[in-house]
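Enquirer: Please read through the structure below; I'll follow up with questions.
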Amino acid sequence: MDSSCRTPPSNSWVYPTVILCLFGFFSMFRPSEAFLIPFLSEPSKNLTSPEMTNEILPVWTYSYLATLPPVFVLTDYLRYKPVIMLHVVAFATSYLFLLFGQGVMLMQTAEFFFGVVSATEIAYFAYIYSMVSPEHYQKVSSYCRSITLVAYTAGSVLAQLLVSLTNLPYSSLFYISLACVSVAFFFSLFLPMPKKSMFFHAKSDRDDCPKPLEQCTVPKEAQSNRTHSELFANSKNLEDREMSNPDPENSALRHFAHWFQDLKECYSSKHLVYWSLWWAFATAGYNQILNYVQVLWEHKAPSQDSSIYNGAVEAIATFGGALASFSVGYLKVNWDLLGELGLAVFSAVIAGSLFLMNYSRSIWVCYAGYLLVKSSYSFLITIAVFQIAVNLSLERYALVFGIDTFIALVIQTIMTMIVVDQRGLQLPVTTQFLVYGSYFAVIAGVFLMRSIYILCSAKCRKEVQNLATTRSPNEPHPQEPSNVSTKF
């Protein structure tokens, strides 16, 4: 039997996981993140609030949208590692522009590279799945995600301590972040180059392995929802399609056609569609909040005139979000029945928090509202990820995640062009948060109506079932109207 199909040693996953976690820690240890707007507001940069809000920050959204599609494809085609290295190079380039650049144009260039950073982040989370066997997926996912939360929290705490206790200039925080990103690049050099990837380079593993497909390339979550005969038949059909069209030039077309068919099958589920819609719309609004909340804080309490606690707030918010996400695993809830109601309730909490942040003059109320927003979103997005991924293989989950993220970026771009951009309405930051609050209120209203429909339908079905079980076996059953459907 080919050695490529043998069970890997029990410690074969340890080395790439450790290196990737070290990379993740230093790439996410960014003390500068919480003090970007105060830094740009300093006399040395001499940027006004309208320039930052309406001219500089929107570039991140446009750059993220423009670079995500090619990055999504190239990440898999290049097998992750080169894109991981590009991730930190873009980070370093952005920090260099922020530190040494002057004027709106160079700050826009820095935001462009921040967009590249955001787009290439997918390589960090996708890399490890190409290096370890499926039985380690849950463990390594936990490590890789947890280390980024720890690093971001630690960076925010350090930044707050340095600013509050030593009066360290904001620029020094960016030098620290630049040094950490450089260390992350050093660790990226030691990442093993994957021999396979999720889509483009998966065929080599099938060719090298005479076992059925489910033993080599299909994740366990996919196996739990298919029979062995179905998996073997699917693998045989896939091989037949590849053999019938051996031209290398058509390989990309085959992959894209296969992706399209997978997406068509995935989105045929109404349940997945509704959760994906919430994911896309809520993520678009949430990203807008993250992008402009520091501008709102600067408006409520200018950093030149008062003490600010952005770092402490970011640390607490990140920790609160982690706790909210962690709590999802211990909730015993019928999400099929009550999931949309949960989306409605917590979307309403986000909307109320944004209204409070807009109308209150207290910076502490703004901080508290932000904590509620971040915790509520982290709680809901964890549920959404679980609901979407529960019946999908890893490959299909990656596709759905990519499409949902792209749709969210399209929505966010439209929102930015209309609400924020100087070529649009160019609204002040306080009015923007009024718009974002109304946006989440609409989301809450839509899913509240959806949840009422689901609960009423479930109640009607239960009453019909109870009536059927209590009827005498000798009584004739009335004919059910053909135009009544209890499926939702």
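Cβ atoms are placed via backbone N, Cα and C, with glycine included.
None of the listed substitutions appears in this model.
Since the structure is predicted, the reported quantities are computational estimates derived from the model, not experimental observations.
Experimental mutagenesis is annotated in Swiss-Prot for His87 to Gln, with the remark: Can mediate pyridoxine transport; when associated with G-88; I-92; T-94; W-95; S-169 and N-174. Record note (Swiss-Prot) on the mutagenesis of Val88 to Gly: Can mediate pyridoxine transport; when associated with Q-87; I-92; T-94; W-95; S-169 and N-174. Annotation of the mutagenesis experiment Ala92 to Ile in Swiss-Prot: Can mediate pyridoxine transport; when associated with Q-87; G-88; T-94; W-95; S-169 and N-174. Under mutagenesis, Swiss-Prot gives Ser94 to Thr with this note: Can mediate pyridoxine transport; when associated with Q-87; G-88; I-92; W-95; S-169 and N-174. A mutagenesis experiment is reported in Swiss-Prot for this position, Tyr95 to Trp, and the note states: Can mediate pyridoxine transport; when associated with Q-87; G-88; I-92; T-94; S-169 and N-174. According to Swiss-Prot, the mutagenesis experiment Pro169 to Ser carries the following note: Can mediate pyridoxine transport; when associated with Q-87; G-88; I-92; T-94; W-95 and N-174. Quoted from Swiss-Prot for the published mutagenesis Phe174 to Asn: Can mediate pyridoxine transport; when associated with Q-87; G-88; I-92; T-94; W-95 and S-169.
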Enquirer: Measuring CA to CA, name the entry from the mutagenesis positions His87, Val88, Ala92, Ser94, Tyr95 that ends up nearest Phe174 (mutagenesis position).
Expert: Tyr95
Enquirer: Can you tell me how far the Cα of Tyr95 (mutagenesis position) sits from the Cα of Val88 (mutagenesis position), in Å?
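Expert: About 11 Å separate the Cα atoms of these two residues.
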Enquirer: Applying a 10 Å Cβ distance cut-off over all chains shown, what neighbour count does Tyr95 (mutagenesis position) have?
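Expert: So the Cβ neighbour count for Tyr95 (mutagenesis position) comes to 23.
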Enquirer: Which has the fewest other Cβ atoms within 10 Å: Val88, Ala92, Phe174, the mutagenesis positions listed?
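Expert: So among Val88, Ala92, Phe174, the mutagenesis positions given, the one with the fewest Cβ atoms within 10 Å is Ala92.
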Enquirer: State the Cα to Cα distance, in Å, between Pro169 (mutagenesis position) and Ser94 (mutagenesis position), rounded to an integer.
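Expert: One finds 19 Å between the Cα atoms of these residues.
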Enquirer: Once the DSSP letters are reduced so that anything not helix or strand counts as coil, what is Pro169 (mutagenesis position)?
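Expert: For Pro169 (mutagenesis position) - judged by DSSP and reduced to three states - the answer is coil.
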Enquirer: Quick one: give me the count of other CB atoms within 10 A of the CB of Pro169 (mutagenesis position).
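Expert: Summing over all protein chains shown, Pro169 (mutagenesis position) has 14 other Cβ atoms within 10 Å.
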Enquirer: Just to confirm: which same-chain residues, 6+ apart in sequence, have a Cβ under 8 Å from the Cβ of His87 (mutagenesis position)?
Expert: Ser27, Val117, Thr120, Glu121, Ala123, Tyr124
Enquirer: Taking the Cα atoms as reference points, how far is Ser94 (mutagenesis position) from Val88 (mutagenesis position) in Å?
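Expert: Here the two Cα atoms lie 10 Å apart.
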